[in-house]
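Database features, via Swiss-Prot:
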BINDING   GLY11, ALA12, GLY13, LYS14, SER15, LEU16  ATP binding site
DOMAIN    3-204  domain 'DPCK'
MUTAGEN   GLY8 to Ala  Does not change either the Km or the kcat of the reaction considerably
MUTAGEN   ASP32 to Ala  Does not affect Km for ATP, but shows a 15-fold increase in the Km for dephospho-CoA. Decrease in kcat and strong decrease in catalytic efficiency
MUTAGEN   ASP32 to Asn  Does not affect Km for ATP, but shows a 2.5-fold increase in the Km for dephospho-CoA
MUTAGEN   ASP32 to Glu  Decreases Km for both ATP and dephospho-CoA. Has minimal effect on kcat
MUTAGEN   LEU114 to Ala  Increases Km for both ATP and dephospho-CoA, but increases the enzymatic turnover
MUTAGEN   ARG140 to Lys  Almost loss of activity. Shows very poor binding to ATP
MUTAGEN   ARG140 to Ala  Loss of activity
MUTAGEN   CYS368 to Ser  Does not affect oligomerization
Amino acid sequence: MLRIGLTGGIGAGKSLLSTTFSQCGGIVVDGDVLAREVVQPGTEGLASLVDAFGRDILLADGALDRQALAAKAFRDDESRGVLNGIVHPLVARRRSEIIAAVSGDAVVVEDIPLLVESGMAPLFPLVVVVHADVELRVRRLVEQRGMAEADARARIAAQASDQQRRAVADVWLDNSGSPEDLVRRARDVWNTRVQPFAHNLAQRQIARAPARLVPADPSWPDQARRIVNRLKIACGHKALRVDHIGSTAVSGFPDFLAKDVIDIQVTVESLDVADELAEPLLAAGYPRLEHITQDTEKTDARSTVGRYDHTDSAALWHKRVHASADPGRPTNVHLRVHGWPNQQFALLFVDWLAANPGAREDYLTVKCDADRRADGELARYVTAKEPWFLDAYQRAWEWADAVHWRP
């Protein structure tokens, strides 16, 4: 099952987007609908709201007077926090009940207005945000919903900012045009990203990663940050640390080329723990690559952890690897044991390249040569670079010793 988090500011067009995804075959779990359901007459949700805000938020028939509640709940941050503290847990519980009844190969679209505000974005393998600028949203709310302009602006101001939404968005859909434009874009996202992602997950297979070098993308750090947050949630306390590694982590150097693949390292206590994370990582969108179980061993292996420093044990180069099923964001997830030489070098390599222009230039030359010789074949590209790493490993540790590097 693929779970998608769908959100957007009030008036941005979230309802149209969720309807389109439903027509494409998604099972939509609407946060607004659930929020109304959990405060129906006779529910614990409505009773809690009355306790918090008073009986004057009720209509004559005992149902919730939403305008009366809004007048109290949106007047300040404290009141809004009380409202969210009552409604959000009840909605989450009802959502979990619905999802538990869904078949394993489905695409569940969770329409959550306050996805960002509630900190739920990392729970989803994919987050889709629909956007429209503030003035357009105000106009829609006034003209289409009959809302007073002051009320519309207050509602918008009470929600997350565009910057906060961009930070969690894997897919950003602009809805400044016609409804037909949004529907077309939404269907394209479904056909080219969502559906292939869901298929890959169901088959426990990864998305094909690009093998060609491309110019540095300034958005790589932000993309990696979303993935790191997602993996921290998926791994929980079993992840000792989660780091952006590899060439895409060497940011701030526009001339430094890399494959458009984000590499992440999850540090664990043991390979047994890494194996325990196979299913949680699959649920997060990262199937395991069973055929990759170790890095290339280096002689006189180094580590800042004394018992692993200056060792020659092949076992200390073992690891587990997962990769993304999402065709829109190729990602490798390396699970390595704390203190083992391969775990240490993955962290050191990024810092060494960032601090040493000569090392970056050397590595770029090697990568470009490997790229030409591999002609788009990823395995050949990786193999072609490996001899350079034997020398680079020693050079990096010489630098680490000189600057007293610590991970």
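Note that Cβ sites are derived from N, Cα and C of the backbone, with glycine treated the same way.
None of the noted substitutions appears here; every position holds its original residue.
In three-state terms derived from DSSP, GLY8 (mutagenesis position) belongs to an extended strand segment. Checking each of the mutagenesis positions ASP32, LEU114, ARG140, CYS368 against GLY11 (ATP binding site) by C-alpha distance, the shortest gap belongs to ARG140. Taking the mean position of the Cβ atoms of GLY11, ALA12, GLY13, LYS14, SER15, LEU16 as the ATP site, the remaining same-chain residues with a Cβ inside 8 Å of that point are GLY8, LEU17, VAL130, ALA132, ASN175. The recorded positions listed here (GLY8, GLY13, LYS14, SER15, LEU16, ARG140) include GLY8 as those with a Cα within 10 A of the Cα of LEU114 (mutagenesis position). Rounded to a whole number, the distance between the Cα atoms of CYS368 (mutagenesis position) and GLY13 (ATP binding site) is 44 Å. In the three-state DSSP classification, LEU114 (mutagenesis position) falls within coil. For LYS14 (ATP binding site), the mutagenesis positions whose C-alpha atoms fall inside a 10 Å radius of its own C-alpha are GLY8, out of GLY8, ASP32, ARG140, CYS368. Comparing CA positions across the mutagenesis positions ASP32, ARG140, CYS368, the one lying closest to ALA12 (ATP binding site) turns out to be ARG140. In this structure, CYS368 is the one among the recorded positions ALA12, CYS368 with the smallest number of other Cβ atoms inside 10 Å of its Cβ. Secondary structure at ARG140 (mutagenesis position), as computed by DSSP, is helix.
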